[in-house]
Amino acid sequence: MTRINLTLVSELADQHLMAEYRELPRVFGAVRKHVANGKRVRDFKISPTFILGAGHVTFFYDKLEFLRKRQIELIAECLKRGFNIKDTTVQDISDIPQEFRGDYIPHEASIAISQARLDEKIAQRPTWYKYYGKAIYA
């Protein structure tokens, strides 16, 4: 599973922040593999709106600039929180065709969907999730 959230990185629980930091770069690798196999953006069914579940990762295939910028924010936030992260480099995506390197500005409704999913996860284990190392709900 690869998680890409739309919530501000500064508002993510520590666990969500680390998970996204680890998982987001997988999308760059997946797109590179598809490009190497001759795929173009038009070969994918990309939802016109943000979705969770099936199609969630594919939604971002033509939005790699958004993901690149988000990875910069994730790394900065991890360092700000004092996390010991090993990889602080942001992937150079200039080798990927331009049609995949679009930017994205999430709509408020999309951000709300993303936040609702995070809230749902936190509600399932309220004492486990932390923010700056402190329990969100003690």
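Placed from the backbone N, Cα and C atoms, the Cβ positions cover glycine too.
Original residues fill every noted site, and no substitution is shown.
Taking the Cβ of Thr2 (active site, nucleophile) as reference, residues of its chain lying under 8 Å away and at least six apart in sequence are, in sequence order, Glu23, Leu24, Arg26, Val27, His56, Val57. Mapped onto three states, the DSSP output places Thr2 (active site, nucleophile) in coil. Summarising the annotation, Swiss-Prot assigns active site, nucleophile to Thr2.
Record note (Swiss-Prot) on the mutagenesis of Arg22 to Gln: Almost complete loss of DNA glycosylase activity. The local packing around Arg22 (mutagenesis position), expressed as other Cβ atoms within 10 Å of its Cβ over all shown chains, amounts to 14.
Its Cβ placed at the centre, Glu23 (active site, proton acceptor) has 14 other Cβ atoms within 10 Å. In the three-state DSSP assignment, the secondary structure recorded for Glu23 (active site, proton acceptor) is helix. For Glu23, the entry in Swiss-Prot reads active site, proton acceptor.
For Lys86 (mutagenesis position), no same-chain residue that is 6 or more apart in sequence has a Cβ closer than 8 Å to its Cβ. Among the mutagenesis results in Swiss-Prot, Lys86 to Gln has the note: No effect on DNA glycosylase activity. The residue drawn here is the original one.
Secondary structure at Asp87 (mutagenesis position), taken from DSSP and collapsed to helix, strand or coil, is coil. Among the sequence features in Swiss-Prot, the mutagenesis site Asp87 to Asn is noted as follows: 20% decrease in DNA glycosylase activity.
As a published mutagenesis entry, Arg117 to Gln appears in Swiss-Prot alongside the note: 60% decrease in DNA glycosylase activity. In the three-state DSSP scheme, Arg117 (mutagenesis position) falls into the helix class. There are 18 other Cβ atoms within 10 Å of the Cβ belonging to Arg117 (mutagenesis position).
Within 10 Å of the C-beta of Asp87 (mutagenesis position) there are 11 other C-beta atoms, taking all protein chains into account.
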